[in-house]
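Student: According to Swiss-Prot, the protein has these features:
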type	residues	note
MUTAGEN	Leu48 to Phe	Growth is severely attenuated in the presence of chloramphenicol, novobiocin or polymyxin B
MUTAGEN	Phe117 to Arg	Growth is severely attenuated in the presence of chloramphenicol, novobiocin or polymyxin B
DOMAIN	302-428	domain 'SSD'
MUTAGEN	Asp344 to Tyr	Growth is severely attenuated in the presence of chloramphenicol, novobiocin or polymyxin B
Amino acid sequence: MLTSVLVRLVAWSVRRPIWVVVLSLVAAALSGVYVAHHFKINTDISKLVENDPKWAALGHAIDDAFPQRSQTILAVVEAPAPEFAAAAANALADGLRREAEAGRIGQVSEPGGGPLFEHDGLLFLPEQDVATTTAQLASARPLINVLAKDPSIAGLATTLSTTLGVPLQSGQVKLSGMAKLLSRSAATVDDVLAGKPAAFSWRALVDADAAREPARAFVTVQPVVNYGALQAGEQASRTIRATAQALKLDERFGAAVRLTGEQPLADEEFASVQDGALVNGIATLAIVLVILWIALRSKRMIAAVFVTLFVGLVVTAALGLMMVGSLNMISVAFMVLFVGLGVDFAIQYGVKYREERHRDPNLEHALVGAAHAMGMPLTLATAAVAASFFSFLPTAYRGVSELGLIAGVGMFVALFTTLTLLPALLRLLAPPGERKPPGFPRLAPVDDYLDRHRKPILIGTLAVVIGALPLLAHLRFDFNPLHLKDPHSESMATLLALKDSPEASVNDVSLLAPSLAAANAAAQRLGALPEVGRTTTLSTFIPDAQPQKLATIAAAARELLPALTQPAAAPVSDAQRVAALKRASNLLEYAAEDYPGPGAAAAKHLSESLAKLAAADAATRERAEHAFSAPLKIALNQLAMLLQPSEITRKNLPPQIVRDWVAPDGRALVQISPKVPKGADPGDDAMLRRFAKAVKAAEPGTIGGPISILHSADTIIRAFLQAAALSVVSITVLLWITLRRFGDVLRTLVPLLVSGVVTLELCVLLGMPLNFANIIALPLMLGVGVAFKVYFVMAWRAGQTGLLQSSLTHAVLFSAATTATAFGSLWLSHHPGTASMGRLLALALSCTLIGAVVFQPVLMGKPRTKRVTNQSQGIDE
């Protein structure tokens, strides 16, 4: 009955082709207008997964209490010396605060910097370290006095010359003890002479951490985001870069600003999806055209297929927007799905039309005959594919759920246009007759071989597949979303460079406590866990033993501040500067000769470098002046501020810091960082799993970082298992209702399941873990696989033999080729997640195709001999 309805629909379309084409184009035009006015993409990835209310409440509570902490941008200021990095970060933060006042960005802060740490930084050291540091500074008072009096390069050269005189000769100083100073000075002068960015860090002489290159300082910015744009935080990033450029941080400090954090990572991820999309799209279209030409052998038929696809795609887009309101970053893939499966329907009908046209030259008879042969298989395939997509509707993975809804509806649109618009267009375009039927007659011997050796092939295949099942125990899900991002993008490269830095805090988790006292108690409990490296609350910013530390610092300040605050000497002429450099060079040469051993090579090197600097032009010496004198002035000023701290209390903490850790209603935040063993990878999955499990067990209210990622991974895996089970059940019921034979249902499902199992087994063998991106490939291939299996079982039920050489295999192979081209183009994407999806799709499609073309005919065997029976038959059997 259904076949006759479909045949009448095609016959009506063939008799009234102009009406059908006009109505289709009108529907496409109206749909296009709707899409143009309502097209929206929501790039907020937090909306892709629906968490259970209890879990969602934890995240919402922190977001509501501390909205400034979400989707932040971390501006990483890199400079040749920590003095320059700190000064550049301060300048950038001041400039960005003016932008925040204008409303272009949100809150601006300096992690580990700003006035609090500039004045009171020494108070955060342990009491013994404060005593040691101030004692060292006091003993260096004569040197500090000389440096502060004349911090110019001439003054530094003179100080060096003085040191190389009596102090060295009397043994007060040793050349070996000056080795670090001399070698670093020589390296800085060499950079100046080579025209490279150069700065001499005075902090690096006494602080090993400050010696790391490049030196970094940080500014955190809360962006004003627009989730209607592909790159929601792009405007904020532009503001930061423009501010840095306007402040001339590069010229003043040799500083560069790189952006990372949640928002830049998301923005660059979406940008990488776009990157190369046009070229890939054009290449994909060209390859699809070639494949269609080989499959259909007619420009008119190809034109008809493209028009049919375009109309169906526009109508599906309009229906999708009506149903979901706005697309998300996953549901937008419905276009690739529609093209891949829509082309399949068109090729199946078109190839069958070619076969019918070879038998009967009459165009209308061939079009109706193709509908009689393919109407039922196409309808069953559509229903099965749609069922596989609709199986995601009840799951918590909203991104794929909406994709399934749109793609499932799109399959019915594709079927309707294939059975109405495509025949009407072919009737109007009137392709020429077919000289030979489509198919692969050369594969007849393969058909015969498979038929004769059916049982050994079947047993061998199943033995290998079943024998490899233990591999599935090693199938891995990579839950770290950072592995899906382009490591060469600025935001990701910067984040990787910061993997050992607490400012990145990628793997930190958070706990919202009812009060600061409760937060401190929780921090103490969590800090005792072996998996936890550090806990932070507002109380972390209130140092202990402050009276003792303040007294120690005050004693040092009484000795050092007069030297640090004295007026600097007047600048000298360039001639005097040259003379000072030459004298220092000569004395270094003598010292290297007179005191061989450690430090002699560095002295010789610096002697040669200073001689070259003295012989260079005045502009080069000005750059050397900036490289040595500017960091020294900054360092001396920083030291003067550090020697004038004031007691830190809860009341006088900067309001911005308080707001970052305590909400207006009194609730307080605890930040917990994992303990990373020395030399270990901070992103190690096993370590993060242990950390997340331990912290969650100790404090069930913790959320964020690896805890949230693991929860999302569990939710997504559950969604896919639920959808897979629902899909198999719904497809089984659909096939049973349609085919009415349990054996035929198994002949359809077993090859599908075998293809899926083999795909996962090969993932293990090829080292391809599943992840948040490529797992989406599995339901896509389930849909394609169901369609292929349905075509073959319907042909087998109709009594067709020699399936490999048939027009059906011709259609399936070229349909798979177009689908592989559409999906495989993802493999070429610059986005690692999209590329991994393309790889898995290519693998899954290969397994699906082999399962349909080779394994399924072997499983089915020879067609049944039809006989008169009272058994209830399947639809149109």
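One is the number of the first residue shown, and numbering goes on along the chain from there.
Note: Cβ is positioned from N, Cα and C throughout, glycine not excepted.
Not measured: the values here are computed from a predicted model.
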Student: Whole-number answer please: how many Å between the C-alpha atoms of Asp344 (mutagenesis position) and Leu48 (mutagenesis position)?
Tutor: 29
Student: Cβ distance under 8 Å to Leu48 (mutagenesis position), same chain, sequence separation 6 or more: which residues?
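Tutor: Expected: Asn328, Met329, Ile330, Tyr397, Arg398, Gly399.
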Student: What mean pLDDT does the predicted model reach across the domain 'SSD' (302-428)?
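Tutor: 89, rounded to a whole number.
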Student: Can you give me the same-chain residues 6 or more apart in sequence from Phe117 (mutagenesis position) with a CB-CB distance under 8 Å?
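Tutor: Listed in sequence order: Phe124.
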